[in-house]
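Annotated in Swiss-Prot:
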type: MUTAGEN; residues: H123 to A; note: About 2-fold decrease in activity
type: MUTAGEN; residues: H124 to A; note: 76-fold decrease in activity
type: ACT_SITE; residues: H124; note: active site, proton acceptor
type: MUTAGEN; residues: D128 to A; note: 65-fold decrease in activity
type: MUTAGEN; residues: Y143 to F; note: Less than 1.9-fold decrease in activity
type: MUTAGEN; residues: R234 to E; note: 4-fold decrease in affinity for acylated mas protein. No change in catalytic activity
type: MUTAGEN; residues: R312 to E; note: 40-fold decrease in affinity for acylated mas protein. No change in catalytic activity
Amino acid sequence: MFPGSVIRKLSHSEEVFAQYEVFTSMTIQLRGVIDVDALSDAFDALLETHPVLASHLEQSSDGGWNLVADDLLHSGICVIDGTAATNGSPSGNAELRLDQSVSLLHLQLILREGGAELTLYLHHCMADGHHGAVLVDELFSRYTDAVTTGDPGPITPQPTPLSMEAVLAQRGIRKQGLSGAERFMSVMYAYEIPATETPAVLAHPGLPQAVPVTRLWLSKQQTSDLMAFGREHRLSLNAVVAAAILLTEWQLRNTPHVPIPYVYPVDLRFVLAPPVAPTEATNLLGAASYLAEIGPNTDIVDLASDIVATLRADLANGVIQQSGLHFGTAFEGTPPGLPPLVFCTDATSFPTMRTPPGLEIEDIKGQFYCSISVPLDLYSCAVYAGQLIIEHHGHIAEPGKSLEAIRSLLCTVPSEYGWIME
């Protein structure tokens, strides 16, 4: 086999995802009839529009990673007939192998009675959540056009997305002296942290494993009430959810005197000038930090307001914009001496995806796949079709415990504050 052409070298911020072979996936439950040929045409059009998605990764002689073009066509959709299931399992191999040395993008369709399950797997070095959501939306839009008109739409090949480092350099943003993590130094080794049992996680190089995930959905009414509550108190949904997660973690940890370090990504597309299109960059994220000092009388509105105030201050002084330039390519979890970190993504608002007549989206689920021996523990949030989704990813002893407590808090807060739907 002859080596392919190198498209470009992965940047520092992208290499961490290559080192741990990190893929993200979005699984969509569909009800109705699926036109497999039209979906195949839509997927081909997506790849022609974003040709870099058909590439793969190769390690370079200096230990880094290269993005390499393939001479062969992408393998296309993997279709599994789940209607011939035995013992509840679809016929064929439903476990798609994820191999970054072969492909960075996969699409799997499992046909079921009355519908299907569609999963798009995307290597994290090529796309963050915002970028990935736009690709899924484009796939469904092209599929709808292919079904209704016979044509998946115009194709204009897009350039290879830029790394975070390249985008920041274009805008004159350079590494400063502070990363934002300095606010955690005051609690480093300042408390006696109770020992917790760490689950063993076996890494299998070349075979990324699914990270367990549990999740909750709020109803449209519950989500609407929560958003109205936030507007009343001039708070974003992200801030209210973050405060609820931190209050829940404080309660479950049973260490009331120990502050909680909180870290969350900030989509810099909304911050930089000129703005950046969703698929113009790979992982265009800054890291925001907050030290939650919670007590028995801590109020969710006060906590959320302080999170927002801290974020605004860090954006104003430029810390968040350059924060990603400070971090290495090794993931080691919470640093020694620091209380366990809480990490949560911002609530991405997914567009209401187009579907042809007779096909409906019933459910959406995200998942991570990676080869890493450090146990993961993180929250992710999204809003789809007016409903808030919170997922808890990781190797956690009681995965549903925190989510149920978060649900209870988020659903009771509007009424406890006397907010009533008119």
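Cβ atoms are placed via backbone N, Cα and C, with glycine included.
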Largest tally of Cβ atoms lying within 10 Å of a Cβ, found at which of the mutagenesis positions H123, D128, R234: H123
Alpha-carbon distance [Y143 (mutagenesis position); H124 (mutagenesis position)] in Å: 24
Close in space, distant in sequence - Y143 (mutagenesis position), Cβ under 8 Å, 6 or more apart: D35, A38, L39, A42, P152, T355, P356
All-chain count of other Cβ atoms within 10 Å of H124 (mutagenesis position): 25
